[in-house]
Every structure is written in structure tokens, then in C-alpha cells.
Amino acid sequence: MQRYWRFQDNKIQDICFGVLGESWIQRPVMARYYSEGQSLQQDDSFIEGVSDQVLVAVVVSLALTATLLYALLRNVQQNIHPENQELVRVLREQFQTEQDVPAPARQQFYTEMYCPICLHQASFPVETNCGHLFCGSCIIAYWRYGSWLGAISCPICRQTVTLLLTVFGEDDQSQDVIRLRQDVNDYNRRFSGQPRSIMERIMDLPTLLRHAFREVFSVGGLFWMFRIRIMLCLMGAFFYLISPLDFVPEALFGILGFLDDFFVIFLLLIYISIMYREVITQRLTR
């Protein structure tokens, strides 16, 4: 006695019997058609023809790309925030009254980069942790003359400024430059150790990583132990990216398997920025 497989869908069963005949629909053949029918019934994706894994990967990639573009392009905006315009106006008037004596030629560090406070070419520029550039004397005056209870907010984006990074070199040893370095160190000593949220650390990534990698590949920059730690982090991220052993293996989850790779690399970049901030803090205590 022959045993036959029965479809749950009677229409599919009638079509198979009519085309092949019931004698041909034996167990191996029926098993194959049954599995194909079940796979078609279970293939219910959000968009027909595109798997849900691909959709999730595309959405996550677009979100990360949008965040990165926002972090990179926000520095293009150089207009003073409306809440800070009054303080900046007072500072500009004070700078104009102090310019009775001709000022020395300004040293150029950034091509066509102007300070948003004094509206002149940036002189001995200082960069905030949010990535905006100002004259060193302008941002210090903005801090001194403002009624701040703690760290200042950026005159442009209103983000809390917890770190000032000098962009000019150490060749100039004039009295004004020495006083400016002391003021910058004083500010960093007060506010660089403030607790930071995870979102604030992410927003600081482009600026801190740029300064960290610049010092890694410069002579007399960071000490060798910190350089070795950065190299180990980069090597660990590279080997994890090419390793077949993953928390979310690509063989099982397809494109979604790459998300954990990018997440690990992202965490390592945040760790490098935290280390660099600690190095700057240690310099202030020497």
C-alpha cells in the first residue's frame, strides 16, 4: 500500500494531482513540494522581494551615516547662536576699543578660517571639543566676561565646552602666547573632568579622534605607551572584523552579522577618545 503526502492547501493538491497524476505523487516527491509550499507561506517579508534582514541593515546604515554627516557638517555653521549674540556684541565692542594700537600680523593656521567672535582671521586658534574654531584670546574673553556658573556653552552650537584644544604650535614663546596657554590650561583643569553622557561623547568623537591621530603620527606628540594602546585597539578592531568568530555570525544572520562588527569598532573609537581626554588631563597635572 502506497502512502501519500497530503497538502494543507487543497488547491495545491488538486493541481499536483491533475498535472502529474496521483500515482506519481509518492512520498519523496510530495515531501519536496510540501517543503516548497511551506517555505513560500513562511516568506512573509515587510516588502515583497526584500528580506527583513536587508531592510534592518539599510535602516541602521542610513541612521549611522546621517549621524556621522551631522557631526561632520555641523562645524560648517559659523553663525553665533541667538542666545549668545548679546555677549558676543559686547566683546566685539571691547575689542574695537582696544585696537587703537596697531596689532601685529596674525599668524595664519587655517586657510580662510575666521573667528566668529571678532570676525577676523583666527589668531592663535583654539578648537572646542564640539569642533568650532575661535581665536584663543576671544574664547578666553568669552569665558571671563560671561556670567557662567560652570563650563561655557559654545557660542555657535550651544554644546557644553569641556575641553579647549590649541591648534597653534609651540614655537612662539611670546608673553601673550604663554599667558594664553596658561588660561587654556586653567580652563581645561577646571572642566575637562566633568562627567559626560554617551551622546556627548559621540558628538565629541570627530574632533578628539582627529587630534589624537594627529599626535600619534607627529614627532614629540603623545607618549609611546598611549600610541601602543591606540595601535592595539586598531589591530583588535581589524582582526575582529576579518575573524569568522563573531557574536552575530554572518553565516546565520546575513547582512545583520556585520552590525556587531561596526558596533565593536564604534566602541573602540569611543574608548580611544576617552583615553585621549585622559592624556590631556594628565598633562595639566605635570
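Glycine residues also receive a Cβ, built from the backbone N, Cα and C atoms like all the rest.
None of the noted substitutions appears here; every position holds its original residue.
Values in this document were obtained by computation on a predicted structure and should not be read as measured data.
In the three-state DSSP scheme, Cys130 (mutagenesis position) falls into the coil class. Quoted from Swiss-Prot, the note attached to the mutagenesis of Cys130 to Ser states: Loss of E3 ligase activity.
For His132 (mutagenesis position), other Cβ atoms within 10 Å of its Cβ number 22. For the mutagenesis result His132 to Ser, the note given in Swiss-Prot is Loss of E3 ligase activity.
Of all the Cβ atoms in the protein chains shown, 23 others lie within 10 Å of the Cβ of Cys130 (mutagenesis position).
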